[in-house]
Amino acid sequence: MARPLVPSSQKALLLELKGLQEEPVEGFRVTLVDEGDLYNWEVAIFGPPNTYYEGGYFKARLKFPIDYPYSPPAFRFLTKMWHPNIYETGDVCISILHPPVDDPQSGELPSERWNPTQNVRTILLSVISLLNEPNTFSPANVDASVMYRKWKESKGKDREYTDIIRKQVLGTKVDAERDGVKVPTTLAEYCVKTKAPAPDEGSDLFYDDYYEDGEVEEEADSCFGDDEDDSGTEES
């Protein structure tokens, strides 16, 4: 009897999963929502040091379509986020997650949208960049966008936007403690890279211990949070 065909998306996701095990992205931890289901990932995002998100533990979900990587996954925050480009539902409004169609009304170039050469790693890097550099030209949360622009234009004197973010960061500590997660608070901790050990047979496909002994990246600027002009960087 012939074996059922395995969708190519499963093979692609398995390869990406292994790649993220061997070369983790700084500031992220990924697990499966349900063991054995490659189409639903849980993502933990750690707030980059030297930004208003420092010390934060933000949880999200990545849901992949059956025709991945030809169609983009959906990225939704489970943690409540106050951000110009995040809807109240937690859905993220970012070009890389939009289908590769020519839509002149969107204001986006086709090259800015999803294409099959993109992957989970590029999505994660785009999301962390978006947190620090919101796009106020096409906001998903208008009120957050207005607050952010006031903060930006006042050069940090108007703190309504950042005060909300800091309150949300403090609120995530409960989730981190409940999940037994140690959140990085220094650049050295944030930039540490560890290689996940090969999973035992029958174990979860992902590594469980993010923080192990590892080498800190020699180039600190390879990590998020060093740019003096970053909009999310705390000002004195």
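Heads up, the Cβ atoms here are built off N, Cα and C, so glycines get one too.
For Cys93 (active site, glycyl thioester intermediate), the same-chain residues 6+ apart in sequence whose C-beta sits under 8 angstroms from its C-beta are Asn85, Ile86, Tyr87, Ser138, Pro139, Ala140. As annotated by Swiss-Prot, active site, glycyl thioester intermediate applies to Cys93, with the evidence given as sequence analysis.
For 8-174, the entry in Swiss-Prot reads domain 'UBC core'. Looking only at the domain 'UBC core' (8-174), the predicted model's pLDDT averages out at 90.
Per Swiss-Prot, mutagenesis Asp102 to Ala is noted as: Inhibits polyubiquitination of NFKBIA; when associated with A-103.
In three-state terms derived from DSSP, Ser129 (mutagenesis position) belongs to a helical segment. Swiss-Prot gives this note for the published mutagenesis Ser129 to Arg: Complete loss of activity, when assayed in a Sic1-SCF-cdc4 ubiquitination assay.
Here the residue is the original one, but Swiss-Prot notes a mutagenesis experiment at this spot, Asp143 to Ala: Inhibits polyubiquitination of NFKBIA; when associated with A-147; A-149; A-150 and A-153. The Cβ of Asp143 (mutagenesis position) lies under 8 Å from no Cβ of any same-chain residue at least six residues away in sequence.
The C-beta environment of Glu153 (mutagenesis position), restricted to residues of the same chain at least 6 apart in sequence and closer than 8 Å, is empty. For the mutagenesis of Glu153 to Ala, Swiss-Prot gives this note: Inhibits polyubiquitination of NFKBIA; when associated with A-143; A-147; A-149 and A-150. The structure shown keeps the original residue.
Over all protein chains present, the Cβ of Ser129 (mutagenesis position) has 13 other Cβ atoms lying within 10 Å.
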